[in-house]
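Copied over from Swiss-Prot, here are the features:
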MUTAGEN   LYS39 to Ala  Loss of activity
ACT_SITE  LYS39  active site, proton acceptor
BINDING   ARG136, MET312  substrate binding site
MUTAGEN   HIS166 to Ala  6.5-fold decrease in activity
MUTAGEN   ARG219 to Glu  1000-fold decrease in activity
MUTAGEN   ARG219 to Lys  4-fold decrease in activity
MUTAGEN   TYR265 to Ala  5000-fold decrease in activity
MUTAGEN   TYR265 to Phe  Loss of activity
ACT_SITE  TYR265  active site, proton acceptor
MUTAGEN   TYR354 to Gln  51-fold increase in serine racemase activity
Amino acid sequence: MNDFHRDTWAEVDLDAIYDNVENLRRLLPDDTHIMAVVKANAYGHGDVQVARTALEAGASRLAVAFLDEALALREKGIEAPILVLGASRPADAALAAQQRIALTVFRSDWLEEASALYSGPFPIHFHLKMDTGMGRLGVKDEEETKRIVALIERHPHFVLEGLYTHFATADEVNTDYFSYQYTRFLHMLEWLPSRPPLVHCANSAASLRFPDRTFNMVRFGIAMYGLAPSPGIKPLLPYPLKEAFSLHSRLVHVKKLQPGEKVSYGATYTAQTEEWIGTIPIGYADGWLRRLQHFHVLVDGQKAPIVGRICMDQCMIRLPGPLPVGTKVTLIGRQGDEVISIDDVARHLETINYEVPCTISYRVPRIFFRHKRIMEVRNAIGRGESSA
């Protein structure tokens, strides 16, 4: 690859993302919109590349966490409707309106300030967030809800486009709290004189498990990337998800250690016999965290343990034998019959699968595959992007 100069890279299978969205499109009622969630650089997969693929596969809208992410998509040529799920500043409402970006609203005082600051000419579309039990953002009070709706109706350039909530436990096998939140949302809908054009409550877990409780839009996030919302509900999903992200490197140095020789900072690993040790150019600055010591990678189709402490830019693995420099190493993905999934990495880190691709940093170039060929290489360092 001429687009990056270190032998570490991630591969993003856009065909897998396309299939995951298309399969959801088939599962849902025909009149249900799909909002593809591409916040956090599309969970580390690549925002604009995933956005385009999701829209091609049947999504009609996009969601991000904050306004800067939405503006970045606009700058990259994305014209589809975008919703900011998080909080925005009242002073930025004009910029959002100019760029046709919808904002989440959940406070009447915020709307009052935005109303005083904005006089047009573009409409500002709002989605009213209701707190049914997540305890994060959202309105809980009927009177506050009515104040917000009245403020929107009073302003000539404010439009109430949507109403939504977020489930805290839709990814758990037990559905008691999910049912409580759903029932509460139905009750809150009665606080409005009429429903806005878009009503949405279902995240990935709810949209896959309860397609009959999605109103007329779902927010498709983690499952779009081929990851189950939780290990517990993975067997309950209506179709198999296709994991899109893999991570690779190459051996840059191979050496034989004698019994008693040490490896890495702190000299925490000691060779017990003659051992072949390989160095690969990836470390915790790339998101391959120090806690992954004692985990494993795949090399020559076999598992190879990570030995010694993971460094900022490199780590060491115990090889099955004297392999040549340049041999491919897979940290996430498949080699032969062996697979390391994102769930495997998350389990070792004692975290959720969402965190793993999000953690792989901008230093790691992304290679995007579409129709089983390289479509684009994105290197956030230096020369940026190139297309095949």
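Glycine is no exception: its Cβ is also placed from the backbone N, Cα and C atoms.
No substitution from the list is modelled in this structure, which keeps its original residues.
Annotated features taken from Swiss-Prot, shown on the structure.
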residue: LYS39; record: mutagenesis position; contacts (Cβ under 8 Å, 6+ apart): ALA63, VAL64, ALA65, PHE66, GLU69, LEU85, GLY221
residue: ARG136; record: substrate binding site; contacts (Cβ under 8 Å, 6+ apart): HIS166
residue: ARG219; record: mutagenesis position; contacts (Cβ under 8 Å, 6+ apart): MET35, VAL37, ALA63, TYR164, HIS200, ALA202, ASN203, SER204, SER207
residue: TYR265; record: mutagenesis position; contacts (Cβ under 8 Å, 6+ apart): GLY308, ARG309, CYS311
residue: MET312; record: substrate binding site; contacts (Cβ under 8 Å, 6+ apart): GLY283, TYR284, ALA285
residue: TYR354; record: mutagenesis position; contacts (Cβ under 8 Å, 6+ apart): TYR43, ILE222, LEU227
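Cβ contacts within 10 Å of HIS166 (mutagenesis position), excluding its own Cβ and spanning all protein chains shown: 23.
Under DSSP, ARG219 (mutagenesis position) is assigned to a strand (E or B) in the three-state scheme.
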